[in-house]
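Visitor: One structure is given below, represented as structure tokens, and several questions about it will come after.
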Amino acid sequence: MWTLTCQQFIALILLGTLVPSESFLCKHCFRKNLEKVHESFRDILSPPIFGVNPQPLIEVQQPKVTPKPESSQVIHVHQPQVILKPIYYPKVDTISTKNQIGIHGPYSQYPSLLPSANLLGIPNQQLINAQDVLSDKDQKQTQVQNNNLHIRFGVSALREGRNNPSLETISRDKVDKISPALQLQLLRYADSQSQSQTQSQSASQSESNASSQFQAQEQSNRLLENPPVSESQSQSESQSQSESQKQSQSQSQRQQQIQTQLQILRQLQQKSNEQSAAQSASQIQSQRQSDSQSNLQLQEQSQSQSEQGKPIQSQIQILQGLQQKELDDKSASQSQSESKTRQEQQKQLNLQQLEELSSSLSQSRLGLGQQIQSQLQKNQLDKQFASQFQSQSKSQLEQQMQLQLQSLRQLQQKQLDEQSASQSQPQSQVAQQIQSHLQLLRLLQSRLKTQSALKSDLEQQILLQLKKLTEVQQKQLAEQPTLRPSSKSQSPGQLEQQILLQLQNLLQFQQNQLKSDTQTQSQLQESKSNSLSQSQSQSQEQLQLQRDQNLRQLEQIKLEMQNIRELLQKGKSELQTQSDSQRRIHELYQNILQLNKEKLSYQLKQLKLKELEDQKKSQAEISKGSNPSNLFIIGQLPSEGKPAPGNQGPSIEPKLVPQPGSLDKLPSGGGLIGKPASTGLYILSPDFNDLSDYRDQFRLQQELKKHQNILSLLQRRQNDIKKQQNAQLLLGQQQKEQQAQESINKQQSSSAGSSSQTKLQQDIQSTGAQGSQQGLQAGSTGLQTSSLQGTESSASQSAALQRLKEQEQLRIQTENDQKTSSSSSHSNSQNSQSSSSQSSQASQSEAQRQEAGNRNTLLLDQSSSKTQSESKSESSSQSSSHSSSQSTSNSSSNVQSKLQGESQALLNNLSG
């Protein structure tokens, strides 16, 4: 998980939630947003320290996000976030001289005490040490006040306030220049200082007068009661003089410090503006005069006090000690209040940080939900594209197959036309031969009048045979035009069956002819030799032409078959890619479901833990509720049912909050936090747990809607697949029925023509040895290819081999029979050879067709075995295609069933 790539990805996600979507690609806005992010991180790491009276916190105005109309018409408007920082306006009042002077005016520390104090037996050294300690405290307080004077009149250049947003540091270039506002503030400060000094002088004069009167009265009383003691008076006078000297020294030090500060300010004023030099000089002179007057007055007052205020020194010192204690208590209480306010501010900042973190987490969750939505939409689009691609590929394959079938049919028509043209020529030759035969018969009839009965029978038989031949030829001529339109719908196997039937009829006719013409063969030997020479010369030329044509056609058929195979391979590869894509989609969907399950379980665990923690906290708070000193109010209660102005949220509940001592005891909710009040023990704060629960429920509803949409799409896809499967099953049943009918017809034809094939093979082997060799090669290749298809093809191959062996044995027997019967069969040889030439030509054309059929549909034999193997191979290929389609459909159905089961389980979990 924590590799570099993962860390970068997580950082991008977190930054993307903080940056708005519009300005993500704009460089200007991106820089501004990054700077804002840096500032927020700095504030989190080093929070600012506010003063005693904190102003309202920073308010951030969210930018107005305009919707994107189109990518071509986007006009980017720069609307940065406006951050309203609080501006602290310092009070331009007189300097509070409570810490310097006290509540009832200035006070001075005298070294001597009353004789009544000495009567108690306190040594003078201890009193002097106590006075020194008090004077040290005063000096420290004055130093602190002198250092903090710039806070009172807003001179921000003298303080380094990094964490305070209200204090702005002035650059070094701008130090020499003083604004007119600062000049006015300096003048006001000088006036206020002079006024405060005059007030302090008047107060000190009044006190000195009162003390002098009181001392005079006491002295008069003492003189009346006791005679004066010269030594004690001289000692007290010396002590008072030393104390007055010390006081004058401290006052001179203070005056020197004030003068140094004023000199610095005057130097700044002189550097600021040359125009205001005269005015500032006059003001400085007036201030100097006022300072000198105040110093003189203070000296006079000190002298008068040293002369007059001796008897009240002890009381004043006691009052000073009490005042200092009170001041110390006040300062301690102020420091405590300041620490409390700082702690409250830190708590506020921490709560704000928690709120920001919760908002960022919610935004990140929303971003993740949007990413999951986009991924699901992409998956749906991919599925739609895949289905469209499947339909398009199927339609393209069907179109290509139809075009190739049309081209094959056209080639078959051309072959039939050429065969009819080639057959028309031997038919004319046959007619001429028949005429010659008739002439010979007439001559024989004239010679053999004695044997009229036998000759009449023979003539009748020959005439019947000739009539049958003519009828057969007429039938062939009549059947050829009828075959042309039907050839488009008939397969090459059916055409071969029809041709085999015709050849069987011819062979039967020839057998009858041979039986009846054994007697007439001796008479027709001469005509036979002549007709043989002519027919052989003509048949050789025709055979060569037909062989050339057949070779060309075979090459064309080979090319077309290669194209068909390539298309089939492409279709298989496309099906494989589609199945792979479906598997990937299924795996992605399963991963998404697992993630959703884990999220749901994690959220349930968190909710349970939160409930337990809330219960524990509520119990602890109820147990602590008896001590009201541990609790205080944060925020303000709404009056008369009105909600609090700053609170936001769907539900507001009162909660008990402990005293702010540690951040670990803070509640989970947040709200507006202000000063502690003593009117009650409850606060108003929105419960963020309820908000998170509401958001989780909303997200769960969205996820349920997504799953329902996916299920509806999958059900539609399943219905389409079922329709396709039903159509394929109907086509397969129709093809099986056609194949069954063809096999029945072929079996009948093979049983009827098994007797006639023996003599056909003699003529075929004598004239077409090359065709038989090619057929055997094609049969061997067909056996090799069909051996992979199953047990049915192996059985057909063994049967075909047995038939070939039987045919070879029959051929050897017929050759022996022909050698023995050649001497006695010369009479009717012309008719037999003419029919044999026709049969040989037909057999050659058949052999060439069968070779093409062997390469197209893997036929093994020249007889019905080839057609049967074709039908079986077609059925096996169809069954394999059906099985592949069924396997794909089964896999798709399995995927759909799994998806439905998982979706139902999710629904049950959510409902539970």
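In case you wondered, yes, glycine gets a Cβ from its N, Cα and C as well.
Every position carries its original residue.
Pulled the feature table from Swiss-Prot, pasting it below:
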VARIANT   Asn148 to Ser  In strain: WSII16
VARIANT   Ile316 to Phe  In strain: WSII16
VARIANT   Ser335 to Pro  In strain: SENGWA30
VARIANT   Leu464 to Phe  In strain: Canton-S, SENGWA2, SENGWA22, SENGWA29, SENGWA32 and SENGWA51
VARIANT   Gly670 to Glu  In strain: SENGWA29, SENGWA30, SENGWA37 and SENGWA51
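Walk me through the surroundings of each of these features.
Guide: Following the DSSP three-state reduction, the secondary structure of Ile316 (variant position) is helix.
For Ser335 (variant position), the number of other Cβ atoms no farther than 10 Å from its own Cβ, over all displayed protein chains, is 10.
When other Cβ atoms within 10 Å of the Cβ of Leu464 (variant position) are tallied across all protein chains shown, the result is 12.
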Visitor: Using Cα coordinates, what distance in whole Å links Ile316 (variant position) and Ser335 (variant position)?
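Guide: Ile316 (variant position) and Ser335 (variant position) have their Cα atoms 28 Å apart.
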Visitor: How many Å separate the Cα atoms of Ser335 (variant position) and Leu464 (variant position)?
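Guide: Roughly 145 Å, rounded to the nearest whole number.
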Visitor: Provide the number of Cβ atoms within 10 Å of the Cβ of Ile316 (variant position), excluding the reference atom itself.
Guide: 16
